[in-house]
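To start, the structure under review is shown below, and the notes come after it.
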Amino acid sequence: MSVAYNPQTKQFHLRAGKASYVMQLFRSGYLAHVYWGKAVRDVRGARAFPRLDRAFSPNPDPSDRTFSLDTLLQEYPAYGNTDFRAPAYQVQLENGSTVTDLRYKTHRIYKGKPRLNGLPATYVEHEQEAETLEIVLGDALIGLEVTLQYTAYEKWNVITRSARFENKGGERLKLLRALSMSVDFPTADYDWIHLPGAWGRERWIERRPLVTGVQAAESRRGASSHQQNPFIALVAKNADEHQGEVYGFSFVYSGNFLAQIEVDQFGTARVSMGINPFDFTWLLQPGESFQTPEVVMVYSDQGLNGMSQTYHELYRTRLARGAFRDRERPILINNWEATYFDFNEEKIVNIARTAAELGIELVVLDDGWFGERDDDRRSLGDWIVNRRKLPNGLDGLAKQVNELGLQFGLWVEPEMVSPNSELYRKHPDWCLHVPNRPRSEGRNQLVLDYSREDVCDYIIETISNVLASAPITYVKWDMNRHMTEIGSSALPPERQRETAHRYMLGLYRVMDEITSRFPHILFESCSGGGGRFDPGMLYYMPQTWTSDNTDAVSRLKIQYGTSLVYPISAMGAHVSAVPNHQVGRVASLKTRGHVAMSGNFGYELDITKLTETEKQMMKQQVAFYKDVRRLVQFGTFYRLLSPFEGNEAAWMFVSADRSEALVAYFRVLAEANAPLSYLRLKGLDSNQDYEIEGLGVYGGDELMYAGVALPYRSSDFISMMWRLKAVQQ
């Protein structure tokens, strides 16, 4: 790792892990992109294109018709002065103009990585772990300065980027577009990957070739959303899971985002990422500044799996924080699919008794414990215990659960309010709304206005009081609708389009305060399942409920796609009842267990109604998972067979010292007279022998290069899980 500046060539060379990222000051201070890829000693211009006089590409210097910003590979481009591609930023002046011209002013290089004020971001524990470059660009005419921040990590092929706008002039500026990064590739000979989905089928992998024009993944929902995820990748045509070049872009933010690739007339590709400029503006008074969120860029020459492993380790160790970052996560039982709203203290205690018998460690009480919450039509915001259901309160219930040797956890949804609630009747102006318009509801609820400091203060104190009222060690933080009528009664008209981003800043403040007050509590984020599974949430809460769809077969694609970016320690995965409540499928308890044991393991069904056979199998599942939990949650993850490409799925976990591994294989549908097949493993020590429980002892090289035969079985939804241990030689 190093960041170097060569004053003779005016080149910046960032070395991150085994990758190089090179920029150069060009002409009169324009910042050009030169190279990003496998580490090189130096870049002397072997790949530099000749400068040509291109028709309809204007020239900022009329005396040189071979220079146009329209053809320059850039780092943070503007619009309006000869570049017709999508800009990284756009600023409106008081005279209505949106033309700006940023040129190099200065730079500084220093050890470590600064935190972003009020925003989640990756971090370092020691300044030797990374080096940061700040390049200051300025528009002297209007007094605008933009500081581009690049951090290169020593351990990983990781460059993080963000931008800070400062108004050092005398007039008010309005940001219309303020993306976190942009980078131009000299060729568009790539595929691109994004993770589209919907409620119940989040983060499916979609790969397609780049084409001329704009292709994008974005959210305008006020959240990162089920429908898209703040991640894209450029993938070399020949790249697959284990070989080839991949460029990953992941946005550390939980609100509206834009991840865009534009292929221009000359076959170059511009990748841009940041806050979605749709319905966004931000006023910058003289002396004020605006900080964009962070983008984490990963280069891999080891295919998609190489990219994923970098994201996994970085996000697990340098994005997630707190006591649970490195701690094994408990096996839980959640009552939601067992009872929905229809429960009382006796039902929950009975579930806890059975859970203790099975070896489960944590009982989570889901929605319905507060106010008059007998359905989803009332009481959100009234965070007072329903004594009819829980006559001894949360404290009394939690103590009964604790006496059984179990921890107690709780569901909350602090960002929402029901119109039929005491909170709404008292403060109808506390929700997002615009004057004289009806307030649209989703799941019979409205969104609290977290852009307001008084609302955030109220939520911090109210939820803190709840969490302090009982021995609670786990919280599931839910959010069950997206934003409409986005406006705030606390902001003036000219700042209304700041509301969505101010909401996110308020949410991050609330989460930071509450998680800091209760460091002993494991927080799991949720948004109708995986509707806000993003890096921003992981900064405050180290795990996320992956999807409300608990069907084992559906989860193969959901968890496989999620693993493209997010570590296994972040994925909540539960065994639920059959027929499954979301899709009606009936899969065996064995298969449901194997899928759920591929994440943070738990159960979500009425365990008081189990047969003795089911109880015995669950006891075995719980005991087995406890034995492999650290390997699953913190081991190196390899994807082996994609459920998006066929009828099978497989993945494996390998310990850091390669002495132990766990392999999971799944086949969805049976086939008559099916061919025999084998599975090639990954990540083992080629010089080491491994014992596969029940199969024998084999060399790591044989298992990786020749593979292991898959048993022949004739039924739908089958699964196998093999544990490998190195044989002492």
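Cβ atoms are placed via backbone N, Cα and C, with glycine included.
These figures come from a predicted structure and were not determined experimentally.
Summarising the environment of M479 (substrate binding site), the number of other Cβ atoms within 10 Å of its Cβ, over all protein chains shown, is 21. Per Swiss-Prot, the feature substrate binding site maps to D53, W199, D366, D367, R443, K476, W477, D478, M479, N480, C526, D548.
Under the heading of mutagenesis, Swiss-Prot lists W336 to N and annotates it as follows: Very strongly reduced hydrolytic efficiency against raffinose, but displays low level of transglycosylation activity compared to none with wild-type enzyme. Annotation note: W336 (mutagenesis position) sits in a helical segment as assigned by DSSP. Listed in sequence order, the residues of the same chain lying 6 or more apart from W336 (mutagenesis position) and placing their CB within less than 8 Å of its CB are D366, D367, W411, E604.
Swiss-Prot documents W336 to A as a published mutagenesis change and attaches the note Very strongly reduced hydrolytic efficiency against raffinose, but displays medium level of transglycosylation activity compared to none with wild-type enzyme.
One mutagenesis experiment catalogued in Swiss-Prot, W336 to F or S, is accompanied by this note: Strongly reduced hydrolytic efficiency against raffinose, but displays high level of transglycosylation activity compared to none with wild-type enzyme.
All protein chains included, D478 (mutagenesis position) registers 22 other Cβ atoms within 10 Å of its own Cβ. Here Swiss-Prot describes D478 to A as a published mutagenesis experiment; the accompanying note says: Loss of activity.
The feature active site, nucleophile is assigned by Swiss-Prot to D478, with experimental evidence given as support. When secondary structure is read from DSSP and collapsed to three states, D478 (mutagenesis position) falls in the coil class.
Sequence-distant neighbours of D548 (active site, proton donor) (same chain, 6+ residues apart, CB-CB distance under 8 A): W199, G200, G528, G529, G530, Q582. According to DSSP, D548 (active site, proton donor) is assigned to coil rather than to any helix or strand. What Swiss-Prot lists as active site, proton donor is D548, and the listing cites experimental evidence.
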Cα-nearest neighbour of D478 (mutagenesis position) within the listed binding-site residues, D53, R443, C526: C526
Most crowded position, judged by CB atoms within 10 A, among D53, D366 as binding-site residues: D366
Whole-number Å value of the largest CA-CA distance among D53, W199, D366, D367, R443, K476, W477, D478, M479, N480, C526, D548, listed as substrate-binding: 65
C-beta crowding around R443 (substrate binding site), within 10 angstroms: 13
Cβ packing number for C526 (substrate binding site), 10 Å threshold: 26
